[in-house]
Amino acid sequence: MQNNRQKKGINAFAISILLHFILFGLLILSSLYHTVEIMGGGEGEGDVIGAVIVDTGTAAQEWGRIQQQKKGQADKQKRPEPVVEEKPPEPNQEEIKHQQEVQRQEELKRQQEQQRQQEIKKQQEQARQEALEKQKQAEEAKAKQAAEAAKLKADAEAKRLAAAAKQAEEEAKAKAAEIAAQKAKQEAEAKAKLEAEAKAKAVAEAKAKAEAEAKAKAAAEAKAKADAEAKAATEAKRKADQASLDDFLNGGDIGGGSASKGGNTNKGGTQGSGAALGSGDGGKVGDQYAGVIKKEIQRRFLKDPNFAGKVCRIKIQLGRDGTILGYQKISGSDDICSAALSAVARTKKVPAAPSDEIYEKYKSPIIDFDIR
């Protein structure tokens, strides 16, 4: 019970102190907001504005009293005393009105301050928006300027590249033209060289042909002349051989004997020596040629008494001009055949046959060698 009383006493004291603080604060605030009319000319005319004048001395005394009460209350708390319930003082109507007026003024001031702060915020927001707009415009201008600079740079680069491409194209065309001209020059030089070579070759061929034709003509003429001379010589030789044959036939024999010994004459004999050339009709030219062959060879036949009673048969091969192409032993003793073969080898050539017919008949005659 006593504890409850002590708590109630403490609460009442705390409320009293709080009210005193509020009152003291209101007094100070009222002294800040009072107005004093300045009377003009000392006449005392004009409207009178009510004001509350606070005596600072009284306020100080009140403040000292409150402090004493707080100190006394603290002392009471240190030494417990019986708690006496105090009846709270009745509120003063004037103070209440004054307090309400102060509250109204504070609310008005708060609203004005709030309005001022809102206006400041509005102005700040407007300034911020204007700054943002300016910044945006500056950035847009900067971006536009950068874009224009980039465009100018791109245009300049494009122009530079176009000029470089054009220059490269012109250089390429010039280079191509130079290469084409060089190629044309080389082709012309090569063509001229080929034409010159062809012309020189044609001239050389024509010259060679002319020389060849001249040589051929000269050779043909020389051959014709040689043929004519050879023919004339052959004819002369034939005539000479024929004359010799005629002379031989007019005064010689065939087979190595005389007419009285069985040799044939141009007027007719009946017997001749040798197997192939030793017999025949004495009135035929072929037999006469056979006698000429035998006489021509036997002129070189060296006779020896030891050959008596011996016969050597030799077969010879003649060319158309009477050249002895070859010979061989058919039969006979070695001693007489050796002399016969030696005679044939030394003869080498006999008069040519007067005709092809006689040559075909006597181109391989067999001659008998003996010492009769």
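Every residue gets a Cβ built from N, Cα and C, even glycine.
At each noted site, the model still has the original residue.
The annotation that Swiss-Prot gives for the naturally occurring variant VAL48 to Ala reads: In strain: 1479.
The annotation that Swiss-Prot gives for the naturally occurring variant LYS142 to Arg reads: In strain: 1479. Counting only same-chain residues six or more apart in sequence, none has a Cβ lying under 8 angstroms from the Cβ of LYS142 (variant position).
In Swiss-Prot, a natural variant is listed as ALA165 to Pro, annotated with the note In strain: 1479. Over all protein chains present, the Cβ of ALA165 (variant position) has 10 other Cβ atoms lying within 10 Å. Secondary structure at ALA165 (variant position), as computed by DSSP, is helix.
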